[in-house]
Amino acid sequence: MTPRRVAKLVQFSGSYLNTEWARKFILGSLLQRYNPQSLTTVGSSAAGNSGEDASLDKELLHLQRSLSEVWSLPAQPLDAVSEGRILRLLARYATGEGVMSIEALNELSHVLSCIRGSPQRVEGPIDMEELLLAIGYAKPGDNLRRVAFAGELQYPPSALAHMRAHLRDDMERDGSDPFDILRVVTHNPAYAIDSASTSEVDDAIGVHKDPVTGEECFVVYVSDATVYCPFDSPLEQLTARLLTTTTYLPEGVFFMLPKPIVDAATLREDRPCRTFDIRFQIDEVTGELKNYSVGVGWLHKLRRITYDEVQALYDEEAQVGNQHHHTERESTQASPAKREEGKKGMVASGGTSSCRPSWMTVEDESILRRIYRAAQKRYETRQLRAGDRFIHADLPEPLIKVGAGAQVLSVEDQIIGTRDARLAVAEMMIAANEVCSRVAQENHLSIPFRGTRELSLDHVAAKSYREPHGVVSVQSLDPQYVFFAEAMQRSIRQLSGVTRAVYFHTPIYHAGLDTHNYTHSTSPLRRYADMLVHHQLKVWLWRTSHCSSGGGVLHSAQKSSPVLIEQPIAEHTMATLCSMISSKQEQSSILQESSQRYWLLKHIKQNILTKSPHHRFICLVGDTRSVKCAPEYARFVVECSHDSPSQPDGGVHRTVPWAGRWKQRHHEYLYVSDIYITELQFAHVVLHSLPDVVVGAVVECEVREVHPTQGYLSLAIVKVWSGGDERRFEPLWKKCLLPSLDS
């Protein structure tokens, strides 16, 4: 009997597109998917182009047959896996993040030259972007980085079938969850401080006084998401474990958990909510945490408030304080009537409540102010403890809104205008995460600890980087003062010297926070690691309560719950999960950062330059270096200009070697400046020959060239403001920075 022959499917699995696979892609994908209509906007009727389409189809079919005979390859469709990998490879090249082999580019260019109306050659990323649009891999205006993302952004539809078991009608009733017997009911108010657009509320802050000692205690109430998405359940495996994080992109939010689960677990004002509670006290002298603990509870009184509303409250307090100080200083020389009039004016100007929620009382204001003062103390403590190692990571981040048709609707500030309110929330969350880490370490629990890896060779090089010979730093307008843009550049340099934070199953040092006691526990609706922390600590709470009850079994509404609850995640399993989460979250973070840049540049090209081609951006100078004595800089830029998307000389073939051209040329620029574009909250590098562009200066820049998909932006300085530094012109550049804030 003749043995059965099994044909093995060979798939493209590498990152190098050689000639053979390039030809397979051309025959099995490019010629079958090519459609020049994808490059044009909808305008002409389909009937008018039907004849041309039929003619093009015949040409493509004839070309496919001819190439199949010449190359001795079958003209059959590529398998989905190979096609997807090759398309992602081409997309990475189109976005400027990857490289392509010369042989593959030559094969593609040779075939395209035979197709009527197609890009004649694929020589650079912009040509590749047009090719991907022509074969329908992406639509005009699409974020190509998102389209080519290799990770998962959405859970499979089959996950929705597993939700019903966790969304029963009785789940809102006390006793339907095994841990309800351990929950403590809280009737004190808790404040959820978020953006106005936030739909998933997973944390709130409360301040209570111990009835016995009278000491102040802070409580961070976190949504108990593991009630509705338990560890190792089919729902958890297909959603949270698969995605590991919610990905926030300007064009949309890709949730880690299904919307019904988020709606059930989120903290709400209209019903009691199950919470994971983190309690701690802050030493008023040292600022360190003390008397901390974790538990579970019911929250009955949630108060939602936005960052803008809290910031207005803090600004009002600062304004009243300044007026009070000014009034006291002048009242010594004023009559009694004048003093009384001044007091009335101070109260009138400081007592506005137009932007406050209707529920806010004097006691609520006092609690919110107390949260801010405690956060300031914690921030100062961390800064003092870290010393020179302290990293200021509060960089600006614009809020970009994208509408239908890939249209950028707005670019607004979401950090600088509400900095104090965000500091209050951030420090409370950092403290809560530190408490969870300490409790886990003290009880030998394996959780996803958060920290930074040891420095790689690239980070060591960045940390010890020195400018090339001949580069000189230009002195600031005021060497004794740290300007806004200057402080930002220092933070960027500090961050370049540390690695991205990762998760590890044992305690790990966090360079950014200068501590070994850190994890993530306050955002379980958007981070899988937080759910794992909750699971481990809740199992420990169950076991602790079981032991304290004399060995008796705690009763529950679910018969099988004691067996499930008493199973913590094994250390080797936690190690595997931490590695997986770190990898996926890093991919998501890179996608979010690159997408922010893409949509910002798209906003420049789509909205600003179409209305005003010579629009001038107000920019702050954060650093300037003189390179007129550093020939390496000039030589490097000449080579870069050769590879740039546009050639000033029309791409004429040069016969003089690059080294020879460099020796024959003068310097094209004398200075390199790091600037900050206030209108876009965007840091950039500008090359120029203007000696007045120094740290602290305010300049105006015009756009020379912009390519959003490639992340390419070229600016030219056209004016330097005279008569002062950025402090004098602060109202003008802040007006560009915060155009959406009436305050």
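In case you wondered, yes, glycine gets a Cβ from its N, Cα and C as well.
Residues as originally present; substitutions not included.
Look at Swiss-Prot and you will find 186-542 tagged as domain 'RNB', backed by sequence analysis.
Annotation of the published mutagenesis Asp202 to Ala in Swiss-Prot: Loss of catalytic activity; the original residue is retained in the structure shown. Annotation for Asp202 (mutagenesis position): spatial neighbours Val222, Ser223, Ala225, Ala265, Thr266, Leu267, Thr522, Ser523, Pro524, Leu525, Arg526, criterion Cβ-Cβ under 8 Å with sequence separation of six or more.
Classification of Asp202 (mutagenesis position) by DSSP places it in coil, neither helical nor stranded.
Here the domain 'RNB' (186-542) has a mean pLDDT of 88 out of 100.
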